[in-house]
Structures are given as structure tokens and as C-alpha cells.
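Notes for the one structure printed next.
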Amino acid sequence: MTGDHIKVIYFNGRGRAESIRMTLVAAGVNYEDERISFQDWPKIKPTIPGGRLPAVKITDNHGHVKWMVESLAIARYMAKKHHMMGGTEEEYYNVEKLIGQAEDLEHEYYKTLMKPEEEKQKIIKEILNGKVPVLLDIICESLKASTGKLAVGDKVTLADLVLIAVIDHVTDLDKEFLTGKYPEIHKHRENLLASSPRLAKYLSDRAATPF
């Protein structure tokens, strides 16, 4: 992919594109971050394969274009290309396991989107008192089982990036929800940022968005 121009296309938010962005950042890969307004989306939609975002457009040195769609498929592709899916079959399994656990948590978050405010607050209360703590406990057990300081060993993997993206969404629902609880999750983030100065800078510089 050396010399290719990579464009990540999504709305002005973290959402389903953030794991892709963070994978490229952690790998030290330059990319163009194109953010589309909801107002402009109807006219841009026909130009995107499948008419869904996020999408990645890769243009090689000869001008040949390759499109990639489906957020986790893209993130996995980029992570594998840059050796961020574990170094052994056992590590690969643990990476995928944690991605699955994080996605279970993400599904709870997505229940709150595009809802009227009163209904949204009701759903937030239900999930924060229901499945979210259970899923966070499961994730903490996986982090405890790691053989290193990060999600799977001591090298940054896609599991680390998917996890912190989802944890940020939990914090979006209630900024105090994680305070004083789930020490493994707090320690994981601390270790991850210490392990990847590029990622730490990206997160420090990242503008606040509603999703």
C-alpha cells in the first residue's frame, strides 16, 4: 500500500469509521479524512459503492481505484496488513474474541441513536442498568487474561482500538458511568496511549463530535 492515496469517507463523527482511522494512525499510515455533512450526503451517496458509509477509496500510483466498504472488514484488512491482528493463532483468536465482545457493547449504544430525546434517555437508563455492566464485566475478564499490558499481549492490535472506540461511546451516554469502576478498562487505555504516541496525539487532537 506504499505510495497509495487512502481516503476514509464518513460523516463528521467517530461512529463506525473510528476504528479504521485509529488503525491507520497506529500503523503510521497517512490518509485523507473526508467528512461529509448530512446535508451533502444525498448527492454524494450515488458515488459510493453500496451507498453506505464508512467507505475507503484507495488510489494507486497509476490512478487505479479500489473501493472498500463494511467498517469492520476494512479495519480488519488494514490491521492484518500492518500486523495488528496478533502474532499467533491464539493471539488472533483473542483479538477476534475481544472485537466481538466490544461489538456486543456497541450494539447496546446504537439502540440510543436517532431516537426522540425522551425515548433516548429511557433507553440509556435501561441499558446502563441492564446489559452494559454485564458486557463490561466480560470485557474486563478478557483484559485480565491478557499476557501483556494491552488487550492481547504487548503489541497494539485491532482489539485495543475497537475497544477504546466503544468505551468512548459508553462515556457519551453517561460521562460518570465508568468513574471508580472497571479498573481494567481504565488501565488498558492508559497502557495503550503509552504504547502508541501517535495514537495518543491523535486522540488528544481529535475534535469533539456528537457520535
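Glycine too: its Cβ is placed from the backbone N, Cα and C atoms.
Taken from Swiss-Prot, the feature domain 'GST N-terminal' covers 4-86. Quoted from Swiss-Prot, the note attached to the mutagenesis of Y10 to F states: Loss of enzyme activity. Here Swiss-Prot flags Y10, R16, W41, K45, L53, E70, S71, D104 as glutathione binding site, drawing on experimental evidence. Here the residue is the original one, while Swiss-Prot reports the published mutagenesis R21 to Q with the comment Reduces catalytic activity 120-fold. Under its mutagenesis entries, Swiss-Prot includes R21 to L with the note: Reduces catalytic activity 12-fold. Annotation source Swiss-Prot lists domain 'GST C-terminal' at 88-211.
On the structure: features taken from Swiss-Prot.
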{"residue": "Y10", "record": "mutagenesis position", "DSSP (3 states)": "strand"}
{"residue": "R16", "record": "glutathione binding site", "DSSP (3 states)": "helix"}
{"residue": "R21", "record": "mutagenesis position", "DSSP (3 states)": "helix"}
{"residue": "W41", "record": "glutathione binding site", "DSSP (3 states)": "helix"}
{"residue": "L53", "record": "glutathione binding site", "DSSP (3 states)": "coil"}
{"residue": "E70", "record": "glutathione binding site", "DSSP (3 states)": "coil"}
{"residue": "D104", "record": "glutathione binding site", "DSSP (3 states)": "helix"}
Neighbouring C-beta atoms (10 Å sphere around the C-beta of K45 (glutathione binding site)): 13
Nearest recorded site to Y10 (mutagenesis position) by CA-CA distance, among binding-site residues R16, L53, E70, S71, D104: L53
R21 (mutagenesis position) and S71 (glutathione binding site), Cα-Cα, nearest whole angstrom: 10
Chain-internal residues, separated by at least six, CB under 8 A from R16 (glutathione binding site): Y10, L53, P54, S71
Local Cβ density at E70 (glutathione binding site) - other Cβ atoms counted within 10 Å: 15
Between D104 (glutathione binding site) and R21 (mutagenesis position), the C-alpha gap once rounded to whole angstrom: 21
R21 (mutagenesis position) versus K45 (glutathione binding site) - Cα distance in angstrom: 21
Rounded Cα-Cα span from E70 (glutathione binding site) to R21 (mutagenesis position), Å: 14
